[in-house]
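The next block holds one structure in the form of C-alpha cells; read it before the comments.
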Amino acid sequence: MVVGTKKYSNLDFVPTISDSEDDVPILDSSDDEKVEAKKTTKKRKGKNNKKKVSEGDNLDEDVHEDLDAGFKFDLDADDTTSNFQGWNFLAEGESNKDDAEAFVKKDVDLDKIIRRKGGLVKMAHIDSKQEEETEKEKVEKENDSDDEELAMDGFGMGAPMNNGDENQSEEEEEEEEKEEEEEEEEEQEEMTLEKGGKDDEIDEEDDSEEAKADFYAPETEGDEAKKQMYENFNSLSLSRPVLKGLASLGYVKPSPIQSATIPIALLGKDIIAGAVTGSGKTAAFMIPIIERLLYKPAKIASTRVIVLLPTRELAIQVADVGKQIARFVSGITFGLAVGGLNLRQQEQMLKSRPDIVIATPGRFIDHIRNSASFNVDSVEILVMDEADRMLEEGFQDELNEIMGLLPSNRQNLLFSATMNSKIKSLVSLSLKKPVRIMIDPPKKAATKLTQEFVRIRKRDHLKPALLFNLIRKLDPTGQKRIVVFVARKETAHRLRIIMGLLGMSVGELHGSLTQEQRLDSVNKFKNLEVPVLICTDLASRGLDIPKIEVVINYDMPKSYEIYLHRVGRTARAGREGRSVTFVGESSQDRSIVRAAIKSVEENKSLTQGKALGRNVDWVQIEETNKLVESMNDTIEDILVEEKEEKEILRAEMQLRKGENMLKHKKEIQARPRRTWFQSESDKKNSKVLGALSRNKKVTNSKKRKREEAKADGNGARSYRKTKTDRIADQERTFKKQKSTNSNKKKGFKSRR
C-alpha cells in the first residue's frame, strides 16, 4: 500500500497507518539536501498530452532518483493464475531461431511436394446425400448408444455391427459366423493351454508373499498414504515459492497420487507408484524434489537429481514441468541431456553442474563417459518415469551401466501408469524397502474415457478410407486434436501423403524423423496448426498435450499395456475423451478388446467410461477407397520425388562435411574420440539374447520337469527303456552272473 498525500510529500520519513500525527518528527530541510528532480525529455503532442506533462512534472518532484517511477505493488500475486496453455516442447537453444534461420536446408518439405501434386488444396468431395445420411446416423447413434455397449462374451455382441454392408449375402455371413465360432474355440483352447503352462510356473513368475514382505516396506505405509487426501497444496507444508509456482500453473488441489507420494518422498523414502494416465505423476515427483533442493548448500554446485525417461519428447516435457514449478525458486538449475539435439551445447550446460539433470539413458551415459567436469558422485535422488518401459529388454544394458555409476546411497522414485514389475527386475536398482503406492486398480483406463471399437473383418485395404471418413465425422471443422497410432513408420508416412492428397493437413511423429522435425510436429499439433498427428508408439507414453479429444488406433498395439498408454493421451486430468480402435480378426486383437471390456465392467462403480461398438457405413467408405486407389500413381511419384530430394540434401551435407574436414582438420583430429561401454559385438549379442528371451515359449509342467532333469543330469538325456534295451540289460546281467560264478569255482579249486 502506497501513502501519497501532499502533507508528507517533502518528508524522507513516511508515516504508516499505525503512526499518529503527533508522533511524526519535524525534520529540517536544507538546500544542500534537496534532491534534483528528473525532468522528462520526451516530447508529447496534443492538448491532452500537455496536461499529462504538467502533472508528470509535479509528480517527479516527489520521486527519488533511486526509485523506479513505474514500480507498482502487486497485492494479488499469490491469487492470480496464468492461463496455462500446455507444456513447452522447445528445447534450450531451439526457441531462439533468429540465428538458426540462416542455416542450410536440411529436411525435405513434404507438404510442398503434396501441393505440387494437387493435394492440401481442398477437402475431398462427399455427396450431399451421403452427408445427410451421416447426420441421420449421428442422431441414431446418440439415441441408441446404450444398445451398442459390448458384452463380455465376445467382440461385437450386443452391438448391431456393419448394418451398412449390403453387398454381403446371407450365406457368406453364415459361413463367416461359423469360421469365427471355430476361431474362438481354437483361441479358447490356446488360452487354456497358455494358462496351464503359466499356472505351472507360478513360482517363477509371481512373487511370493514372503519375498514381497522382505523386499517392500510394510503395506500399511502405502495404505495409510492412499487414505490421506489434502484439500489444497498449503496443507502439504510446502514452501512459499513452490506454492507460488503451482498457483501460476492453476494447480489448486493435489491429485490422489500427489497426496499419497509427496509426504513420503519428502521423508527421503524409496517409492514405487502407479496411477492412471493423466493423474499428475510428473508433478508428484517434481514437487518434493524442488522442495528438498531449497535446503541444499548454496555455494556448492553439484548435480543432485537424475530423472531418466524413455523418449526425448517426454524428457523435454518433464524439463518444462520442473522449470514451471520452480520458476519462483531462486538457485535451482535444470539440465537436459537427450539425443538428437546439439551435443556441444549440452556439454557446456552440464559443465555448470545443474541441480536436476533430465535425460534419456543413452545420451546420459555418453555425457558421463565423454563430457569433461560432469560427474554423478553427489547424486541423491534417482527418478525413473515410465519405469516399466525402462525395465524392459531394450534399456536393460544401459540401465545396468547407469546403476553401476550412480552412488548406492540414494533415494529412488519409480512411476508408471502400468507399474507391475516383478521383484526380480527391481533388484538391480538397489531399492531400500520401497513404499508401494498403487492408486487405481492395475491396468485401468481413465474414468471418463469412452472406448469405441470398429470391426474390420477382412477389409484391411479400406483402413485409409475409413480413417479419412472417421476424422471427417468426428471433426468436420478441424478444431479438435486427434492422435492416430500406427504400428510402422512407413505406414505413418504413407498415411500422411494419402490424407494430404485428400485435402487433410496432418503431421507425423516417428523415429525416422530428425529431432527438429519431431519437435516441430508436436508444436504444430499443440498450436492446432495441424489438427491430426499420425504417430508410432514413440508418442504413446507420457506426452501431455492439452485438449486431445480423440485417439484412433489405426493398428492394434501388441499388448493391453501399450493400448492403455495410447488411449491415455486423451481423457486426462478428469476431462472426457474418446478412443476409436480398428480391430482385426487375430486372437491378439480380440484379447485386447476383451481386456478393455472386462476392465470397464469390473470398475463400473468407479468409472463413467463405456465400451461401445461403432457402426460404419462401408458403402460410403468403399467410394472413398476408390478415390484413394486412383491416387496410387501420385503417391508413388511423391515418394520417389521425396527420396530424390533427400539424396540431394545428403550429398550436400557430405560436401559440407568434407569442406569442414579440410578447413578445420587439426581441430577435428585433436578432439578425443568418444567412447561407449559396449563394443559392436556386445551390442549384437545383447540384441540376439533379447530376441531369444522374448520368443521363449511357455512350457507346461511335464516339459519343465524334463528340462529340470536334464539340467540336474548335466545334459544327460532321460527316456523310457525300450524292449531291446531291456533284453540287452538282461543279457548283460546273465554275463555278469556267469563270470561271478566261474570266479567263485576257480577260487574254490585253488583253496583245495
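Just so it is clear, glycine is given a Cβ too, placed from its N, Cα and C backbone atoms.
If you look for the noted substitutions, you won't find them, since the model keeps the original residues.
According to Swiss-Prot, the features are:
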DOMAIN    262-437  domain 'Helicase ATP-binding'
MUTAGEN   A273 to T  No growth at 13 degrees Celsius
BINDING   A275, V276, T277, G278, S279, G280, K281, T282  ATP binding site
MUTAGEN   P288 to L  No growth at 13 degrees Celsius
MUTAGEN   E291 to V  No growth at 13 degrees Celsius; when associated with G-637
MUTAGEN   V305 to D  No growth at 13 degrees Celsius; when associated with V-306
MUTAGEN   I306 to V  No growth at 13 degrees Celsius; when associated with D-305
MUTAGEN   L414 to S  No growth at 13 degrees Celsius
MUTAGEN   L431 to Q  No growth at 13 degrees Celsius; when associated with T-191 and G-472
DOMAIN    448-639  domain 'Helicase C-terminal'
MUTAGEN   R472 to G  No growth at 13 degrees Celsius; when associated with T-191 and Q-431
MUTAGEN   L564 to P  No growth at 13 degrees Celsius; when associated with V-260
MUTAGEN   D637 to G  No growth at 13 degrees Celsius; when associated with V-291
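For the domain 'Helicase C-terminal' (448-639), the predicted model reports an average pLDDT of 92. Separation of the C-alpha atoms of V276 (ATP binding site) and L564 (mutagenesis position): 9 Å, rounded to the nearest whole number. When the recorded positions K281, R472 are compared by the number of other C-beta atoms lying within 10 angstroms of their own C-beta, R472 comes out lowest. L564 (mutagenesis position) has K281 as its nearest neighbour among the recorded positions K281, E291, L414, going by CA to CA distance. Here the C-alpha separation of A275 (ATP binding site) and L414 (mutagenesis position) works out to 12 Å. In this structure, the recorded positions A275, V305, L414, L431, L564 were compared by how many other Cβ atoms lie within 10 Å of their Cβ, and the smallest count belongs to L431.
Per Cα geometry, A273 is the residue among the recorded positions A273, S279, K281 nearest to L431 (mutagenesis position).
Taking only the Cα positions, the spacing between S279 (ATP binding site) and D637 (mutagenesis position) is 45 angstrom. The C-beta environment of E291 (mutagenesis position), restricted to residues of the same chain at least 6 apart in sequence and closer than 8 Å, consists of L238, S239, V242, L266. Here the Cα atom of T277 (ATP binding site) is found 15 Å from that of L414 (mutagenesis position).
Comparing Cα positions, G278 (ATP binding site) lies closest to L414 out of the mutagenesis positions V305, L414, D637. Across the structure, I306 (mutagenesis position) and K281 (ATP binding site) are spaced 16 Å apart at their Cα atoms. Cα to Cα, T282 (ATP binding site) and V305 (mutagenesis position) are separated by 14 Å. For the binding-site residues T277, S279, T282, counting C-beta atoms within 10 A of each C-beta gives the highest total at T277. When the recorded positions G280, L414, D637 are ranked by how far their Cα is from the Cα of V305 (mutagenesis position), L414 comes first.
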